[in-house]
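What follows is one structure encoded as structure tokens, with my remarks underneath.
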Amino acid sequence: MLNPKVAYMVWMTCLGLTLPSQAQSNDYRPSYHFTPDQYWMNEPNGLIKIGSTWHLFFQHNPTANVWGNICWGHATSTDLMHWAHKPTAIADENGVEAFTGTAYYDPNNTSGLGDSANPPYLAWFTGYTTSSQTQDQRLAFSVDNGATWTKFQGNPIISTSQEAPHDITGGLESRDPKVFFHRQSGNWIMVLAHGGQDKLSFWTSADTINWTWQSDLKSTSINGLSSDITGWEVPDMFELPVEGTEETTWVVMMTPAEGSPAGGNGVLAITGSFDGKSFTADPVDASTMWLDNGRDFDGALSWVNVPASDGRRIIAAVMNSYGSNPPTTTWKGMLSFPRTLSLKKVGTQQHFVQQPITELDTISTSLQILANQTITPGQTLLSSIRGTALDVRVAFYPDAGSVLSLAVRKGASEQTVIKYTQSDATLSVDRTESGDISYDPAAGGVHTAKLEEDGTGLVSIRVLVDTCSVEVFGGQGEAVISDLIFPSDSSDGLALEVTGGNAVLQSVDVRSVSLE
């Protein structure tokens, strides 16, 4: 038997790939975030729970580490953390790639693609014809609980000629179907994104196959939305309870290509009303509509078919907005850690709030706990802790004018610094010394989000650290910053410090995270 390390080097050489540097021994693969077993991944697709199994589909190139040959990759999990890689679910074939889409259960077999004893699961996706670069909408179905998928023989279900009256490019920019059953109207609803036209279109169907255009949601019809927010993609749509009330509201979530707080792609969400044909947006607040202020939260979608007994709206996105530039050689693209999304009033404003799913607690072990301790300028806490996969929680009362800093993945010349600046109520992530930032002009820098103290003056920060990422949740989850980082293996330290005044640490809990 060939030595595994030698076999790996031979395999890499045969593929023409560069070996990871000695400073990074495992190609930056994360410890507890999902990555494809190899090659390219971008945004998640068709997120659905079937029985006790969570299904993750994702945009995947199964043959190379760059975008292209796009199909639906597939993985399953019973806890959203331990993932089993599965064969390709929806392949690219006959010159048609399988772009982004969504999945849904058809319990009454309205599609006719199953039967009453075994209703089908349906997946809608954009078919991208490489020769013409046109995009149409297609359907696949599963009658074995999502294990395998068959393309509908009558594809496309919305052709480019049908799209053309509602798409000024004639079908070059109609993609990413979000489909769900609208109980109130008794119809199936499809939401399509129209890229550079900065609009969504809404379609209805009685049978999931034959579709009729109903309306457009344009940027000009959303009061308060900046004209700089362009290139709409990857829509999601769902009802969300407003915590503390008996009300629900409709939410549209999407990913503009430009205009996000950190530059480039970002995910925003807007509330409004939906009558089964058209969505009327509430006026937006630029300070609360972005779900993430970091650079690396792109193409978010939510899991559907989650039992009411669970009740959570769980979302995830791809953490990569640099194309094929990141310095990984055997894989590209990783899934953000799944997070819950809810809507509640924080202070005087209504916010979307997000938190890592509670399942994370089952794979974490406490390394150090501090309580009711004052940290003063010149002190450094947590410096004895080492780790590259951590869940760090800090709750503190900052003095006026103080700055609390938590350095993670800290080494001799590398660190990623999470700061809270009391004077302007700002949470920030500083990647300027985070490791390798040479791969892309946008790879370094400082990303910020507003985070007010609560009514008692308390500030809460939670940081998920993994091999090549940080995800920072401030307050109740109203301020979130997600970023990729690429430090050396040896940069595994922590440091908690304060300048400009003291901070009273109500609690500090540092946990190691492991899937093993």
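Cβ from N, Cα, C; glycine included.
Quantities reported herein were computed from a predicted structural model and do not represent experimental measurements.
Under its mutagenesis entries, Swiss-Prot includes Met41 to Ala with the note: Decreases catalytic activity. Of all the Cβ atoms in the protein chains shown, 25 others lie within 10 Å of the Cβ of Met41 (mutagenesis position).
DSSP classifies Glu43 (mutagenesis position) as strand under the three-state reduction. Other Cβ atoms within 10 Å of the Cβ of Glu43 (mutagenesis position), summed over all protein chains shown, number 23. If you look up Swiss-Prot, you'll see Met41, Asn42, Glu43, Asn61, Asp176, Asn320 marked as substrate binding site.
Looking at Swiss-Prot, you'll find the mutagenesis Asn42 to Gly noted as follows: Strongly decreases catalytic activity. Neighbour list (Asn42 (mutagenesis position), Cβ cut-off 8 Å, at least 6 residues apart, same chain): Phe58, Gln59, Trp67, Asp298, Gly299, Val318, Asn320, Gly333.
In Swiss-Prot, a published mutagenesis experiment is listed as Glu43 to Asp, annotated Strongly decreases catalytic activity.
Among the features that Swiss-Prot reports, active site is placed at Glu43.
According to Swiss-Prot, the mutagenesis experiment Gln59 to Ala carries the annotation: Impairs catalytic activity. A 10 Å cutoff on Cβ-Cβ distances gives Gln59 (mutagenesis position) a total of 26 other Cβ atoms nearby, all chains included. DSSP gives Gln59 (mutagenesis position) a strand state.
Pro62 to Gly appears in Swiss-Prot as a published mutagenesis result, with the remark: Impairs catalytic activity. If you take the C-beta of Pro62 (mutagenesis position) and look for same-chain residues 6 or more apart in sequence within under 8 angstroms, you find Tyr39, Asn69, Cys71, Gly73, Thr88.
A mutagenesis experiment is reported in Swiss-Prot for this position, Trp67 to Ala, and the note states: Impairs catalytic activity. Secondary structure at Trp67 (mutagenesis position), taken from DSSP and collapsed to helix, strand or coil, is coil.
One mutagenesis experiment catalogued in Swiss-Prot, Ile70 to Ala, is accompanied by this note: Decreases catalytic activity. Just so you know, the Cβ of Ile70 (mutagenesis position) picks up 23 other Cβ atoms within 10 Å once every protein chain is counted.
Swiss-Prot lists Phe99 to Ala among its mutagenesis entries, and the accompanying note reads: Strongly decreases catalytic activity. All chains included, 24 other C-beta atoms sit within 10 angstroms of the C-beta of Phe99 (mutagenesis position).
Asn265 to Ala appears in Swiss-Prot as a mutagenesis experiment; the accompanying note says: Decreases catalytic activity. Within 10 Å of the C-beta of Asn265 (mutagenesis position) there are 24 other C-beta atoms, taking all protein chains into account.
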- Message: Can you tell me whether DSSP puts Phe99 (mutagenesis position) in helix, strand or coil?
- Response: strand
- Message: Can you tell me the CA-to-CA distance separating Asn265 (mutagenesis position) and Glu43 (mutagenesis position), as a whole number of Å?
- Response: 12
- Task: Specify the secondary structure state of Asp176 (substrate binding site) as given by DSSP, simplified to three classes.
- Result: strand
- Task: Just name the winner among Asn61, Asp176, Asn320 (the binding-site residues) by count of other CB atoms within 10 A of its CB.
- Result: Asp176
- Message: I'd like the number of other C-beta atoms within 10 A of the C-beta of Trp67 (mutagenesis position), please.
- Response: 15
- As a whole number of Å, the Cα atom of Asn61 (substrate binding site) is distant from the Cα atom of Ile70 (mutagenesis position) by 5
